[in-house]
Amino acid sequence: MYFSYIGYFFLPPLVAVPAAAPPVCQPKSATNGHHPVPRLSISSRATVVARMEGASQGGLQTVMKWKTVVAIFVVVVVYLVTGGLVFRALEQPFESSQKNTIALEKAEFLRDHICVSPQELETLIQHALDADNAGVSPVGNSSNSSSHWDLGSAFFFAGTVITTIGYGNIAPSTEGGKIFCILYAIFGIPLFGFLLAGIGDQLGTIFGKSIARVEKVFRKKQVSQTKIRVISTILFILAGCIVFVTIPAVIFKYIEGWTALESIYFVVVTLTTVGFGDFVAGGNAGINYREWYKPLVWFWILVGLAYFAAVLSMIGDWLRVLSKKTKEEVGEIKAHAAEWKANVTAEFRETRRRLSVEIHDKLQRAATIRSMERRRLGLDQRAHSLDMLSPEKRSVFAALDTGRFKASSQESINNRPNNLRLKGPEQLTKHGQGASEDNIINKFGSTSKLTKRKNKDLKKTLPEDVQKIYKTFRNYSLDEEKKEDETEKMCNSDNSSTAMLTECIQQQAEMENGMVPTDTKDQGLENNSLLEDRN
C-alpha cells in the first residue's frame, strides 16, 4: 500500500504528471496579451511548480538535505505515535468488550450443550475462520452463496493487486496462486502506473479548460493572482470530491446497505489505496450483484486514483514551492539584517568617535581657560597683597632675590622672562612701585625655583611675621599647582565624562562674571589679617 505513494510522488511514470500539457490549457483568449497565470492541473508542464519556478530552473529538483530528512522523519514518527494513541483509546475498549462477549457466549453454549466438549467447539470455530479466510462465508448455506473466484470477483481481485489496494477479504490459498500473484504484481503495478499517467494527463486537460475559464472571468474583475489560485484550487478539489466521492458514496449506500459514514469511509480508504478490507464493494454474500457491478467499481477506482494522485501531487508541489520561497525570503531577510547591522555599527562608531573628539576638545579648552583664570586671579591677589606692604617690607622680599630667575615655561604667561628686581626703599620710585606686577608675582609663583635659589641665611634672619607671609604664599602656590595638575589630568583622560565639562563651563562662567573662588577669598583674608597685625 505504501508503494503506491512512493510511485505517485517519486517515480515519474507513476505520477499523474508525466507529459506535456495540451495547448488547450493555455488558450490565447485566456492570456489577453499578458503572461500566462499559473494554473492547477495534473500535467507536469502545467503544474504550479513548473510555472512558479520558471523556465530557468529547467525542471531540475534539488536534493533534500539530511537535516530536512531527519526532521521529516521525526515528524512522521510523532504523527504515528499520536495516531496510535488515539486509535488505542478509541478501539481498545470495544475489543475488550468483544472478548468478554465471545467468552460468555462460548461458556453459555457449553453449559446448554453438555454433549459438546470445549475442544470440539474450538475445532468448529477454527474451521469457520479458515473458511472465512478462504473467501467462503461460514454463515448460512455456503453451497448456495456466490463464489469469490468467479470471473467478476477474480477480475476485481486482480484490480486490487495492480492498484496496490489489497483489501484482504480474499487472497490466494494455493501455492500456484501465490506465485502467480507475485509475478502478476511485479509487472502489473508499473503498467497500471503508466495508465494512471495517461488518465491524469487527460484529466489535466479537462480541468485545465475549466480553470482557464474561471481565471479569465476573475482576471476581468481585476482579482489578484493569489486569490485566483486559491479559488481555482478550491473549485478543482470540490469538483473532484463531488464526482469521485459524493456520488459514489450515495450509490454504495443504496446498493450495499451501508450508512453514509461507512460509504464515505470506504470511498476514501479505497481511493487512498489504504484498503483495510473491512468494507468491500460487492463483498456481501447476501446480495445478488449484477455482473457488471464489480467491473464498474474497478473503473471508478481507476479514475478516482488518478484524481487523488493529482491532488496529492498538487499538494506536494505547493509545499515544495512554499518551502523554496520561504528559504529565499529568509535568505533575503538575513542579508538585509546583516547589511543594516553593518551600517548601524559603522554609524555608531563614527558618531562615538566624533563625540569623543568634540568632548575632548571642549574639555581641553575648558581646562585651559580655567587654569588661566585661576592663574590670573592668583596673580591679582598676590599683587594686591604686595601693594599693601610698606616699602620697608618689600625691601625685605627684594633681599630674597639673590639672582635673576624666571618662571617656568608652564607657569609663565606668554613665555615672557621675569627679569624685574625689587628695589630698596631709598631706590624705590613711583614708577618702580607700580611697575611690572606680573613679573613680581611670577617670581613668587614659581615656588620650586624660588626654593632652590633662596638664601638660607636671609631666610633665618627674616622676622617671624614675614616668614608667615612667605610660607602662606608658598603654600598657596603649591596648592594652586596641585589643583592645576589634577585638572589637566582629569581633562586629558579618555574616560572623562560630560559632568566635568559642565563643571568647567560653570566655573568659567563664574570667573567671567567676576566671582572669585572661595579658597582664593579665604587666602586673601588671611593675608590681610597678617599684614594688619604686622603693621
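For all residues, glycine too, the Cβ spot is worked out from N, Cα and C.
Swiss-Prot annotations:
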- His148 to Lys: Increased basal mean amplitude of channel current (MUTAGEN)
- His148 to Ala: Decreased basal mean amplitude of channel current (MUTAGEN)
- Thr164, Thr273: K(+) 4 binding site (BINDING)
- Thr164, Ile165, Thr273, Val274: K(+) 1 binding site (BINDING)
- Ile165, Gly166, Val274, Gly275: K(+) 2 binding site (BINDING)
- Gly166, Tyr167, Gly275, Phe276: K(+) 3 binding site (BINDING)
- Phe279 to Tyr: No effect on extracellular pH sensing. Causes reduced inhibition induced by a pH shift from 7.2 to 8; when associated with S-284, D-285 and E-288. Inverts pH-dependent gating, with channel conductance being inhibited by acidic pH and activated by basic pH; when associated with S-284, D-285, E-288 and L-290 (MUTAGEN)
- Asn284 to Ser: No effect on extracellular pH sensing. Causes reduced inhibition induced by a pH shift from 7.2 to 8; when associated with Y-279, D-285 and E-288. Inverts pH-dependent gating, with channel conductance being inhibited by acidic pH and activated by basic pH; when associated with Y-279, D-285, E-288 and L-290 (MUTAGEN)
- Ala285 to Asp: No effect on extracellular pH sensing. Causes reduced inhibition induced by a pH shift from 7.2 to 8; when associated with S-279, S-284 and E-288. Inverts pH-dependent gating, with channel conductance being inhibited by acidic pH and activated by basic pH; when associated with Y-279, S-284, E-288 and L-290 (MUTAGEN)
- Asn288 to Glu: No effect on extracellular pH sensing. Causes reduced inhibition induced by a pH shift from 7.2 to 8; when associated with S-279, S-284 and D-285. Inverts pH-dependent gating, with channel conductance being inhibited by acidic pH and activated by basic pH; when associated with Y-279, S-284, D-285 and L-290 (MUTAGEN)
- Arg290 to Leu: Loss of K(+) channel activity. Normal basal conductance but reduced inhibition induced by a pH shift from 7.2 to 8; when associated with Y-279. Inverts pH-dependent gating, with channel conductance being inhibited by acidic pH and activated by basic pH; when associated with Y-279, S-284, D-285 and E-288 (MUTAGEN)
Subject >> Candidate with the highest Cβ count within 10 Å, taken from the binding-site residues Ile165, Val274 >> reply: Ile165
Original post:
Counting other Cβ atoms within 10 Å of each Cβ, which of the binding-site residues Gly166, Gly275 scores lowest?
Top reply: Gly166
Subject >> Residue among recorded positions Tyr167, Phe276, Phe279 with least C-beta crowding, 10 angstrom cut-off >> reply: Phe276
**OP:** Give the distance between the Cα atoms of Thr273 (K(+) 4 binding site) and Phe279 (mutagenesis position), rounded to the nearest whole Å.
**Re:** 13
Original post:
Given the recorded positions Thr164, Asn284, which one has the fewest other C-beta atoms within 10 angstroms of its C-beta?
Top reply: Asn284
Original post:
Can you tell which of the mutagenesis positions (His148, Arg290) has the fewest other C-beta atoms within 10 angstroms of its C-beta?
Top reply: Arg290
Original post:
What recorded positions in the list Thr164, Ile165, Tyr167, Val274, Phe279 lie within 10 angstroms of Asn288 (mutagenesis position), counting C-alpha atoms?
Top reply: none
**OP:** List which of the recorded positions His148, Val274, Asn284, Arg290 have their Cα within 10 Å of the Cα of Tyr167 (K(+) 3 binding site), in sequence order.
**Re:** Val274
Original post:
Looking at the recorded positions His148, Thr164, Gly166, Asn284, Arg290, which ones sit with their CA no more than 10 Å from the CA of Val274 (K(+) 1 binding site)?
Top reply: Thr164, Gly166
Original post:
Which of the listed recorded positions (Thr273, Asn288) has the least company, meaning the fewest other Cβ atoms within 10 Å of its Cβ?
Top reply: Asn288
Original post:
Taking each of His148, Gly275, Arg290 in turn, which of these recorded positions have a Cα lying within 10 angstroms of the Cα of Thr164 (K(+) 4 binding site)?
Top reply: Gly275
Original post:
Of the recorded positions Phe276, Phe279, Asn284, Arg290, which one sits closest to Gly166 (K(+) 2 binding site) when you measure Cα to Cα?
Top reply: Phe276
